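Pulled from Swiss-Prot:
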- 82-226: domain 'Helicase ATP-binding' (DOMAIN)
- L95, P96, T97, G98, S99, G100, K101, T102: ATP binding site (BINDING)
- R210 to A: Greatly reduced helicase activity on 3'-overhang DNA (MUTAGEN)
- E211 to A: Greatly reduced helicase activity on 3'-overhang DNA (MUTAGEN)
- 316-452: domain 'Helicase C-terminal' (DOMAIN)
Amino acid sequence: MQMIAEIYYERGTIVVKGDAHVPHAKFDSRSGTYRALAFRYRDIIEYFESNGIEFVDNAADPIPTPYFDAEISLRDYQEKALERWLVDKRGCIVLPTGSGKTHVAMAAINELSTPTLIVVPTLALAEQWKERLGIFGEEYVGEFSGRIKELKPLTVSTYDSAYVNAEKLGNRFMLLIFDEVHHLPAESYVQIAQMSIAPFRLGLTATFEREDGRHEILKEVVGGKVFELFPDSLAGKHLAKYTIKRIFVPLAEDERVEYEKREKVYKQFLRARGITLRRAEDFNKIVMASGYDERAYEALRAWEEARRIAFNSKNKIRKLREILERHRKDKIIIFTRHNELVYRISKVFLIPAITHRTSREEREEILEGFRTGRFRAIVSSQVLDEGIDVPDANVGVIMSGSGSAREYIQRLGRILRPSKGKKEAVLYELISRGTGEVNTARRRKNAAKGAA
């Protein structure tokens, strides 16, 4: 007679006692048990049920959760996204910034009424989620972070806190929602998903793919893409119509001389070492070598200085002045890659600046001033690229940035949020002519095509 299998949760893993075969598990001869990472919980349960294997489930310890019946109305594409996800209750929804990914997730919570852990990149995003989740009842909303540790039916945590406490959280929630899910494949963060038994999983992002290819891991620990829309699909109806204007700006003569000097050092190093840059990994080898190879270090410094010159050119500042004059009645967000240019623009044009150094209180005050019209422009490094709700804006200016699709789409999304009476949005890209920034802009352009 077959012994009834017993399932336990132990420190991010599932332990099964009994003589039944357990898929995805390894047998531990010392304890006579099978052990698997906790995310295999659903697979193991389904295997036992489909094969008529009796079992006792002592793994789950879910937080008691009420039945939710909030009024949540969805747009047509949000309904389709939710329907696709509900088929298996696993997978990632890819929607443009400003199109209501959070709204879809809240509808999923409403459908399942099960203890839910929402994982977000920043505390600022945690605050936004807690506010939105209030429609289910503030008494059911908690935060588990470095500053607060409360487990409620709907708990919001940062990736950092969820990773550090993955073992503790692993059997308390049945639904995991990963906001900005492209962060999850990092070697540390992926353990949040691997060490949880949650049978239901939802990933949200505007850009699913990662340049390092690690997004493939999401298919196993969260689920693949179940629904995807790009900005052009929603422009004019659910998002503002937009145009992209690329302006090529020459370097000043003194900048040109310095740029070419730095570029020469870098290219001579590549030729001397026979290095051809085809992928990000090729450049990363130079970065690694710079720790012990003086020539590699000098080449990397020359490359960084050349980029700084291209990103921060004087003529870009002059062109920005023209754009600010042209759009003096519009709301403008200026994006840069580095804080140095943020503070320079803030000082020259008396525009409020938001960087990682800006306190939460000051950031909220600036964004409120932007919302009410007290400020018509703000300038930021990468802080506003992701997650933070930015008030209505219809003009964006990219002073400098990377060539990644994610950064581009997120910056574009900042000016596409629909609002009453909003006219066509404009995104300017200022590019230093004859520099490596041209190639960076080309990659952004390709990203734009992919978003069409």
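Glycine is treated like the rest: Cβ placed from N, Cα and C.
With respect to Cβ neighbours within 10 Å, the binding-site residues P96, G98, G100 differ, and G100 shows the lowest count. Cβ neighbour density within 10 Å is lowest for T102 among the binding-site residues S99, T102.
Within 10 Å of the C-beta atom of L95 (ATP binding site) sit 26 other C-beta atoms, taking all shown protein chains into account. The DSSP secondary structure for L95 (ATP binding site) is coil. DSSP assigns K101 (ATP binding site) to a helix in the three-state reduction. Residue counts for the domain 'Helicase C-terminal' (316-452) under DSSP (helix as H, G, I; strand as E, B; rest coil) come to 61 helix, 22 strand, 54 coil.
There are 24 other Cβ atoms within 10 Å of the Cβ belonging to K101 (ATP binding site). Close to the recorded ATP site, the chain also has A206, G413: residues not among L95, P96, T97, G98, S99, G100, K101, T102 whose Cβ is within 8 Å of the site's Cβ mean position.
If you take the Cα of E211 (mutagenesis position) and the Cα of P96 (ATP binding site), they are about 18 angstrom apart, rounded to a whole number. Non-local neighbourhood of T97 (ATP binding site): A206, I409, Q410, L412, G413, R414, L416, each in the same chain, at least six residues away, with C-beta under 8 Å from its C-beta. For the domain 'Helicase ATP-binding' (82-226), the number of residues in each DSSP class (helix H, G, I; strand E, B; coil) is 60 helix, 33 strand, 52 coil. Summary: among the mutagenesis positions (R210, E211), the fewest other C-beta atoms within 10 A of the C-beta are counted at E211.
Summarised as a single figure, the pLDDT of the domain 'Helicase ATP-binding' (82-226) averages 94. Across the structure, P96 (ATP binding site) and R210 (mutagenesis position) are spaced 16 Å apart at their Cα atoms.
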